[in-house]
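Notes follow the structure.
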Amino acid sequence: MKTLFVLRISTVILVVLVIQKSYADILECDYFDTVDISAAQKLQNGSYLFEGLLVPAILTGEYDFRILPDDSKQKVASHIRGCVCKLKPCVRFCCPHDHIMDNGVCNDNMSEEELTELDPFLNVTLDDGSVSRRHFKNELIVQWDLPMPCDGMFYLDNREEQDQYTLFENGTFFRHFDRVTLSKREYCLQHLTFADGNATSIRIAPHNCLIVPSITGQTVVMITSLICMVLTIAVYLFVKKLQNLHGKCFICYMVCLFMGYLFLLFDLWQISISFCKPAGVLGYFFVMAAFLWLSVISLHLWNTFRGSSHKASRFFSEHRFLAYNTYAWGMSMVLTGITVLADNVVEDQDWNPRVGEEGHCWIYTQAWSAMLYFYGPMVFLIAFNITMFILTARRIIGVKKDIQNFAHRQERKQKLNSDKQTYTFFLRLFIIMGLSWSLEIGSYISQSNQTWANVFLVADYLNWSQGIIIFILFILKRSTLRLLQESIRGEGEEVDNSEEEISLENTRFDRNVLS
């Protein structure tokens with residue numbers, strides 16, 4: 001019995017020792033405060049002499065793994081590490097101390113000429129708040145064998161006001177422009193070549209991981225918006241009374257908006273990366289088509305109140321929807337064709353739309369070429385819509401006055417009120433859509449200013465919410481819900497295909513306008 005007890009105790013002790021050896025090699029020491037000291041001199045008492053620093057045995061351990069920045073473990077050859085950063089301040093390098101960084105890649109040993117150009121000093125902020133200028137190799141321990149923080153990195157040039165930073169004695173790093181504090185697993189330093197006029201210099205520069213904004217909020221809003229777009233289209237297809245010319249144009253607009261936002265969502269999730277350029281072209285086509293259909297709606301509203309009794313106008317009225325389709329889809333194809341042609345022919349990057357470049361399956365919106373191919377047409381169409389809505393408002397006021405001089409005033413007044421409601425709802429649509437896209441243009445113009453970029457983030461969320469806003473405006477209003485209930489009960493299935501025109505010579509009463 002005693003033998004069995006001793007055996008169990010021995011087993012427990014062995015397991016504890018194995019676990020401690022594997023998972024707690026150096027007690028109370030962060031892996032990112034250690035360096036590989038396998039090549040250092042080992043003393044009889046188990047201590048190591050590393051770069052003139054005595055590392056006691058209690059601060060050493062044998063590792064057969066390395067910890068990656070995401071806290072996962074990667075199997076490596078067994079080696080000895082020392083918690084030297086507890087004994088002397090460390091500086092976290094991306095590569096060996098005599099290598100130079102070039103486009104995020106570590107290059108081999110620097111030449112003698114490069115070594116003479118190197119500025120080896122760093123400004124280190126001490127615990128008492130004072131700043132000390134220290135030689136990176138003679139006064140600090142260089143940690144160069146830690147895993148790279150990430151694949152994509154950018155460097156900071158502290159000669160620029162927006163690239164200022166503070167390096168602390170304990171290894172933490174403070175980035176000034178967004179006031180973010182980084183640990184040693186999130187940044188690294190390395191020698192980098194800088195242009196100084198006609199000459200070059202080599203200095204130690206911090207490299208940070210590319211800032212990838214969280215897409216959770218955008219994803220939730222865009223998915224909700226897309227669902228609302230589908231519901232809006234479904235209601236307009238289901239309720240026959242909504243399928244007059246206004247309704248048909250509105251359905252086309254919603255389909256274009258849905259497809260454009262779907263490709264934006266694919267780009268956000270990087271689903272379209274395998275067919276990036278075609279996805280960017282299709283997304284551009286549908287967004288431009290959405291703007292053109294919005295201009296069709298504003299033009300049709302103006303034409304509705306303008307009215308005409310000419311034979312040519314009546315002939316056009318019978319084929320108006322076909323004409324609108326030809327204009328909207330045709331102009332979208334023309335704009336897309338010009339963009340694709342420029343993308344393949346224009347060599348100057350300042351004039352090339354650069355579809356599918358810089359990691360985004362869309363037109364490159366960080367350059368001024370976007371104003372020519374994307375925001376320019378957008379500004380023109382917004383200006384056109386504003387003009388049409390102003391002219392329509394003036395016509396409504398004029399018709400309202402003229403009605404007083406004709407017989408059947410009550411019928412004409414009802415017709416005018418119905419069309420006014422249609423105008424009001426589409427005016428709201430344009431104000432919201434036009435405002436959101438106008439803010440988007442403002443965001444594009446001020447993108448180099450971080451403060452204004454944060455302000456215009458509101459515009460982004462407003463843009464992503466367009467489907468939700470349209471659903472509330474057009475579906476959740478009382479008259480549409482009433483028509484939906486009637487359609488579900490099988491009532492009011494007739495569609496009035498007559499044109500919704502206000503003409504002083506020939507006015508027809510139409511109950512089926514969207515109201």
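Placement of Cβ uses the backbone N, Cα and C atoms for every residue, glycine included.
At each noted site, the model still has the original residue.
Since this is a predicted model, take the numbers as computed values, not measurements.
For the natural variant Val15 to Phe, the note given in Swiss-Prot is In strain: GA2.1S, HFL2.1S and HFL4.1S.
Swiss-Prot lists Leu27 to Pro among its natural variants, and the accompanying note reads: In strain: GA2.1S, HFL2.1S, HFL4.1S and VA8.1S. According to DSSP, Leu27 (variant position) sits in a coil region rather than a helix or strand.
In Swiss-Prot, a natural variant is listed as Thr60 to Ala, annotated with the note In strain: HFL2.1S, HFL4.1S and VA8.1S. Around the Cβ of Thr60 (variant position), the number of neighbouring Cβ atoms within 10 Å comes to 23.
Under the heading of natural variants, Swiss-Prot lists Lys277 to Arg and annotates it as follows: In strain: CT2.1S, CT5.1S, CT6.1S and VA6.1S. The Cβ of Lys277 (variant position) lies under 8 Å from the Cβ of Asp343, Val355, Gly356, Cys361, each of these being in the same chain and 6 or more residues away along the sequence.
In Swiss-Prot, a published natural variant is listed as Val345 to Leu, annotated In strain: GA2.1S. Under the three-state DSSP scheme, Val345 (variant position) falls in the helix class.
A simple way to gauge crowding: the CB of Gly442 (variant position) has 14 other CB atoms within 10 angstroms, across all the protein chains here. Here the residue is the original one, while Swiss-Prot reports the natural variant Gly442 to Ala with the comment In strain: HFL2.1S, VA7.1S and VA8.1S.
Here the residue is the original one, while Swiss-Prot reports the natural variant Glu491 to Val with the comment In strain: HFL4.1S. DSSP classifies Glu491 (variant position) as coil under the three-state reduction. Taking the Cβ of Glu491 (variant position) as reference, no residue of its chain lies under 8 Å away while being at least six apart in sequence.
Asp496 to Asn appears in Swiss-Prot as a natural variant; the accompanying note says: In strain: GA2.1S, GA4.1S, GA5.1S, HFL1.1S, HFL2.1S, HFL4.1S, VA7.1S and VA8.1S.
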All-chain count of other Cβ atoms within 10 Å of Leu27 (variant position): 10
By Cα-Cα distance, the member of variant positions Leu27, Thr60, Gly442 nearest Val345 (variant position): Gly442
Other CB atoms within 10 A, centred on Val345 (variant position): 8
Integer Å distance between the CA atoms belonging to Leu27 (variant position) and Thr60 (variant position): 9
